[in-house]
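What Swiss-Prot says about this one:
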type: MUTAGEN; residues: Gly213 to Asp; note: In CDC23-47; G2/M cell cycle arrest at 37 degrees Celsius; when associated with W-583
type: MUTAGEN; residues: Pro326 to Leu; note: In CDC23-49; G2/M cell cycle arrest at 37 degrees Celsius; when associated with E-306
type: MUTAGEN; residues: Ala404 to Thr; note: In CDC23-39; G2/M cell cycle arrest at 37 degrees Celsius
type: MUTAGEN; residues: Gly472 to Asp; note: In CDC23-1; G2/M cell cycle arrest at 36 degrees Celsius
type: MUTAGEN; residues: Val573 to Ile; note: In CDC23-40; G2/M cell cycle arrest at 37 degrees Celsius; when associated with R-103
Amino acid sequence: MNDDSQDKIIHDIRIQLRKAATELSRWKLYGSSKWAAEALAGLAEAIDVDQTHSLADESPLRNKQGVPKQMFEIPQNGFGLSETEYDLYLLGSTLFDAKEFDRCVFFLKDVTNPYLKFLKLYSKFLSWDKKSQESMENILTTGKFTDEMYRANKDGDGSGNEDINQSGHQRANLKMVSNEHESQSNISSILKEINTFLESYEIKIDDDEADLGLALLYYLRGVILKQEKNISKAMSSFLKSLSCYSFNWSCWLELMDCLQKVDDALLLNNYLYQNFQFKFSENLGSQRTIEFNIMIKFFKLKVFEELNGQLEDYFEDLEFLLQVFPNFTFLKAYNATISYNNLDYVTAESRFDDIVKQDPYRLNDLETYSNILYVMQKNSKLAYLAQFVSQIDRFRPETCCIIANYYSARQEHEKSIMYFRRALTLDKKTTNAWTLMGHEFVELSNSHAAIECYRRAVDICPRDFKAWFGLGQAYALLDMHLYSLYYFQKACTLKPWDRRIWQVLGECYSKTGNKVEAIKCYKRSIKASQTVDQNTSIYYRLAQLYEELEDLQECKKFMMKCVDVEELLEGIVTDETVKARLWLAIFEIKAGNYQLAYDYAMGVSSGTSQEIEEARMLARECRRHM
């Protein structure tokens, strides 16, 4: 076979392999696509074909009718990839799809195109993340590292057999692989490489030429900076990325994770509407303007959901998005979650029912649906949901959380904890799983384990109200009320209009001896109450505190409010109203108001036998003086 014939065959094979790698990946046959890309990378070089010319310099003859129809052209994607770079992209992309991240990094080690550089460094980051997650799986299972694991990490062999003979050449090879592996696992080296590349690349281009490749690198830099707790620089990188390319929803979510309190969100919102600008290269038409860019509107809604803002500030954006996206399941799930956060469980359940009918195989947000069914004690419906999602995908974090809620509803807390651990093994950032697992440990009276779970939750998401609230409750169970007070205060900054948090803050202040602050908290709780029946116990507690402060007139006022609530609720009696009637009867007897005292005593128709007997005794005493 002469050289011309061989080159022609190689050229045809190259075209066919490119076509196979691209089309098989498009139709999700990742194994076959990876094989074709590997074969393409291992193909011999064609002598008469210049493989380094740019796509912009493609010969117009490619579009002539004489070219066979089966000829596969490299897509004119505007990424500026040469033929060699495109072949590398196919190989790296298929290896990435097959989750062979280290191999992807190896084959892309010398790339200079920003898109390929992102693919390489993103693979490197995911490889590091995968290894760190695998090390955490052991903690979730056993709670500690064993000596065998330490030896395996140290010596590379967990079997304990230290008599394996290796040649010097083998040791050298192992050392080389180990050093390269260690370098790939070092997150700081990834950040350094990104910074070096961005510094050199930004010099070469004008500000308006920033493209998607640059946006992706800024995004990855932000993710790594956030991982290293450098929040301010991470936010700066995310904003640069969004300025170049605004439709990266993951970048918006990462930016939101940088917000720890409501004030941060307000400052960011002001910055977005006053100083932020979109670049023209990747943002089209109306989406270049802050006013009409839908991603900013989605971001504002997500921030409202996470930081429990006032609905009036976001209602206009929500109405606009619902008009533009009337069938977007994400928005419907958002609406349902808002109802859940506002404790409107009936509306939330109805909205989730509609979502399940519209998109029955969507598992996102269904763990919130299971929380609603759990709180409403609809155990049969929760059991059906758990069975349904397990048939769709048993190995999704959402599925594990739903099954865990089902076992918790059946009081099988050990099984519930097991499924929450599975959810965390599948996705270690599932904050909800950490928080709910903490609740399960509280049910088992294991406060120390609960505290550890809640701490993990707030480490991942400092905006998690339930985790801060859970920490306060766990320390309250241990009678460590100053610690409890601190964590309840943190929770209060996230939900200042929640009645429950002011009530527990009042209890904490009361137990630490600060009665004045306790009274203030209880009064704030009353203002935040939505219905009258929620206030009975608070009125009685306020009356007790005023009695301890020897302010009997204020005490009497709140005792009377307790009784008034009973009348407003059409005679529904609580323990507090019974005690309030007895206290008022004694108070009026001391004041000489026997008729009024008699009425209070006769109003005690239920309660403990001791309370009923005391009421009869007071009534008899009143009759003797009347």
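Yeah, the Cβs are placed from backbone N, Cα and C, and that goes for glycine too.
What you see is the original sequence, not a version with the noted changes.
Projection of Swiss-Prot feature records onto the structure.
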residue	record	Cβ contacts under 8 Å, 6 or more apart
Pro326	mutagenesis position	none
Ala404	mutagenesis position	Lys415, Ser416, Ile417, Met418, Tyr419, Phe420, Ala423, Ala433, Leu436, Met437, Glu440
Gly472	mutagenesis position	Ser484, Leu485, Tyr486, Tyr487, Phe488, Ala491, Val504, Cys508
Val573	mutagenesis position	Glu566, Ser605, Ser606, Gly607
Cβ-Cβ neighbours of Gly213 (mutagenesis position) (radius 10 Å): 20
Secondary-structure category, per DSSP, in which Val573 (mutagenesis position) falls: coil
